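K.L.:
Take this structure first; my questions come after.
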Amino acid sequence: MGGCFSVSLPCDQVVSQFSQLLCVRGSYIHNLSKNLASLQKAMRMLKARQYDVIRRLETEEFTGRQQRLSQVQVWLTSVLIIQNQFNDLLRSNEVELQRLCLCGFCSKDLKLSYRYGKRVIMMLKEVESLSSQGFFDVVSEATPFADVDEIPFQPTIVGQEIMLEKAWNRLMEDGSGILGLYGMGGVGKTTLLTKINNKFSKIDDRFDVVIWVVVSRSSTVRKIQRDIAEKVGLGGMEWSEKNDNQIAVDIHNVLRRRKFVLLLDDIWEKVNLKAVGVPYPSKDNGCKVAFTTRSRDVCGRMGVDDPMEVSCLQPEESWDLFQMKVGKNTLGSHPDIPGLARKVARKCRGLPLALNVIGEAMACKRTVHEWCHAIDVLTSSAIDFSGMEDEILHVLKYSYDNLNGELMKSCFLYCSLFPEDYLIDKEGLVDYWISEGFINEKEGRERNINQGYEIIGTLVRACLLLEEERNKSNVKMHDVVREMALWISSDLGKQKEKCIVRAGVGLREVPKVKDWNTVRKISLMNNEIEEIFDSHECAALTTLFLQKNDVVKISAEFFRCMPHLVVLDLSENQSLNELPEEISELASLRYFNLSYTCIHQLPVGLWTLKKLIHLNLEHMSSLGSILGISNLWNLRTLGLRDSRLLLDMSLVKELQLLEHLEVITLDISSSLVAEPLLCSQRLVECIKEVDFKYLKEESVRVLTLPTMGNLRKLGIKRCGMREIKIERTTSSSSRNKSPTTPCFSNLSRVFIAKCHGLKDLTWLLFAPNLTFLEVGFSKEVEDIISEEKAEEHSATIVPFRKLETLHLFELRGLKRIYAKALHFPCLKVIHVEKCEKLRKLPLDSKSGIAGEELVIYYGEREWIERVEWEDQATQLRFLPSSRWRWRET
């Protein structure tokens, strides 16, 4: 019995220990919710401790006599790392909690839930450990100084401090020798560089000298050399006898022995450091150079390919700065003033220069009437606001003056015709410029577009235009820069009626003008004007924007006295249903836009406008005919897409007579027209956008598309064809040959809907620059790219290299997008809805843009649960970024 007892005791212990182990591991799963809550609570405590330490450091480092201890910095870095890990962990907590079952005591995937639960426990322990280490008796120590001249500056706000920290970290990186700071005038570049200068006085003796030089537009090499020499102890009478090269040698001999920082403020062109005598900063010598400029091009010429943009302030940051300038007493003098002050601050659009000047001007205004008047002036004629011309517009004008040539300046000023904060389509803007004669249309469409985009790029890099972040095809103008452009257009305010811009201000009638003969440009777009009756002598008028109004009728007299009108835009006047015959008197007209109007018949006089090169008749739902268009023999761009207009053989013949035509957009809804039009190589080369609609199977069983090198956008809707084939040329000898080179080299957007006979879209292999693909409501589509057909065409073509967005809607038969995983180096969004048979996406863990999220939207929650991922790594890569979203139809 004794022997048995001695054996049973160790067995009990083993069982007990094994049970405890199972309980511990089981707790990773069934205590997951509780453990996550504990982790979140511990993280809040750690953040609070981090905040206390940072606040102590800011107080002690403020004097510039203290620097933080290394152990404190190590602890802060560890906290940042654990915070990032915590955020990553938290992103997938909903998925993990949904995976639990049996009231949280089990999981649909024990392995994944166990791993996640264990990570939660391990992180909880690490957070608690870091929190306990965050008690410091001392956080900083005394530090020596570099040779720095501190420069006074006005108090700054949180947003500017964040920008400072970012710039400082970039400059102080070991591999960084030179930092470029660029941004529009008045955005705070000099303030930022000043704070960088002063910060060097608070760090240790890593640098021997910090040199500040104001360069400006008129600076010379000699002037820069003199400023540097004064700082390093050179100069004297003998310098007047030396040339620039000899002085450069002297400066170089001094600086090569010292670890220096050179800060160059306000440079307008490349500063040749070698010519000045400054050793080029490198990792080896440990020296630093930072500069500010208004032009990103200058950054490139200085050898900085990744400069830091100094941006306008966010709305709340703008309000903080504006409050600081106006003062608490003024803001508190009447309960309505803070609300009005916010409206005034918004007019500045985050530009610190404007916030400072306007804030100071309003600091003594303590009545509601004064604030309301300020809003009225800033809205209707900002140039009349106190300080606007002298302190803001003159400062910004330096950027305009620095533009190279009158062409660039004219193109810039043209952008001020659009309303405040208006998104301007780049290609549409270039079409205006071509029609105005800024760009010579005889150079050909491709050259014109390239030149136009080069001008836009230059203006963006000069911070005079802003490129839209989401949609790179749009630009806009900062409101204060727009005021500067309007001021310049009016000869610096001397001829305010030379360029009349009242866009988007709620006008109901054409404004009164003292002398119409002096008016060159008028923009009344985005208003509520209904009738245009007046007739005026507009001998100098070249541009008239009336788009996006409520115009119902235009009198016959209106067009009689505009002999030099070149651009007329009447688009998006949806109540406009007729035009007077007197349109024929606009003999100089080159650009005419009637899109989105309800005009049912074009006046015969329109066909007499022989100078017309751009005619837009898109989305005209009532237009019946354009017979006679061949009389516009100089026409180069013609928009017909989405109009009620029927494209028949007689119209095709007229289009073939337009010898100068370069761009056309149209709809094809008849097989009788499709074949002859697609056999006309000259017309095919002009097609930029085309929609095939209502082509029935009995008439077009196979749609054969020729090479369309200029095609940008393609729609195929409600068609019955069974297959789409591609031919490389339009000649009959090659009609059935498979293409070996891209046939749609510029095609970027494809829409296919309600084509119930199609089985696949393998022809998309020959659209290498496709960025957007939407396929919907086509019940027989089984493959986007058929593996079998793809091998027949070319085994070497990899599809969708440029694809950014993929939408798949109600494709009940869709089984595959592609047979194997693709790299998708540009893909950002996949949206799948009502595609029940699609079980696998062509993704692996390396698909998508490196370091960026690829969002998968799905319409049915059960679909995402059935997706078969390539492997676990792929699932972990994409499942957390999958989101339910029902498509609005």
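Any Cβ shown, glycine's included, is placed from N, Cα and C.
Original residues throughout; no substitutions modelled.
Under the heading ATP binding site, Swiss-Prot lists GLY183, MET184, GLY185, GLY186, VAL187, GLY188, LYS189, THR190. Look at Swiss-Prot and you will find 140-444 tagged as domain 'NB-ARC'. Under the heading of mutagenesis, Swiss-Prot lists GLY2 to Ala and annotates it as follows: Affects plasma membrane location. Record note (Swiss-Prot), mutagenesis CYS4 to Ala: Slightly affects plasma membrane location. Abolishes RPS5-mediated plant resistance to P.syringae; when associated with 2-AA-3. The unchanged residue is displayed. Among the mutagenesis results in Swiss-Prot, SER6 to Ala has the note: Affects plasma membrane location. The residue drawn here is the original one. Swiss-Prot gives this note for the published mutagenesis LYS189 to Asn: Abolishes RPS5-mediated plant resistance to P.syringae. Among the sequence features in Swiss-Prot, the mutagenesis site ASP266 to Glu is noted as follows: Induces RPS5-mediated plant resistance to P.syringae. The mutagenesis experiment GLU572 to Lys is recorded by Swiss-Prot, whose note states: In rps5-1; impairs defense reaction against pathogens. Experimental mutagenesis at this site is recorded by Swiss-Prot as PRO799 to Ser, annotated: In rps5-1; impairs defense reaction against pathogens.
Structural setting of the listed features?
P.N.:
In the three-state DSSP classification, GLY188 (ATP binding site) falls within coil. Under 8 Å, Cβ to Cβ, and six or more positions away along its own chain, GLY188 (ATP binding site) finds GLN160, MET163, VAL310, PRO352, LEU353.
Cβ neighbour count for LYS189 (mutagenesis position): 25 (other Cβ atoms within 10 Å of its Cβ, all protein chains included).
The number of other CB atoms found within 10 A of the CB of ASP266 (mutagenesis position), across every protein chain shown, is 19.
Over all protein chains present, the Cβ of GLU572 (mutagenesis position) has 20 other Cβ atoms lying within 10 Å.
In this structure, PRO799 (mutagenesis position) belongs to neither helix nor strand by DSSP; it is coil.
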K.L.:
With every protein chain in view, how many other Cβ atoms are within 10 Å of the Cβ of VAL187 (ATP binding site)?
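P.N.:
A 10 Å sphere around the Cβ of VAL187 (ATP binding site) contains 25 other Cβ atoms.
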K.L.:
For the recorded ATP site formed by GLY183, MET184, GLY185, GLY186, VAL187, GLY188, LYS189, THR190, which further same-chain residues have Cβ atoms within 8 Å of the site's Cβ center?
P.N.:
THR292, ARG294, VAL310, LEU351, PRO352, LEU353
K.L.:
Between the Cα atoms of THR190 (ATP binding site) and PRO799 (mutagenesis position), what distance do you get, rounded to the nearest Å?
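P.N.:
Approximately 48 Å lies between the Cα of THR190 (ATP binding site) and that of PRO799 (mutagenesis position).
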K.L.:
Whole-number Å only: compute the distance from the Cα of MET184 (ATP binding site) to the Cα of ASP266 (mutagenesis position).
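P.N.:
If we compare the Cα positions of MET184 (ATP binding site) and ASP266 (mutagenesis position), the gap is 11 Å.
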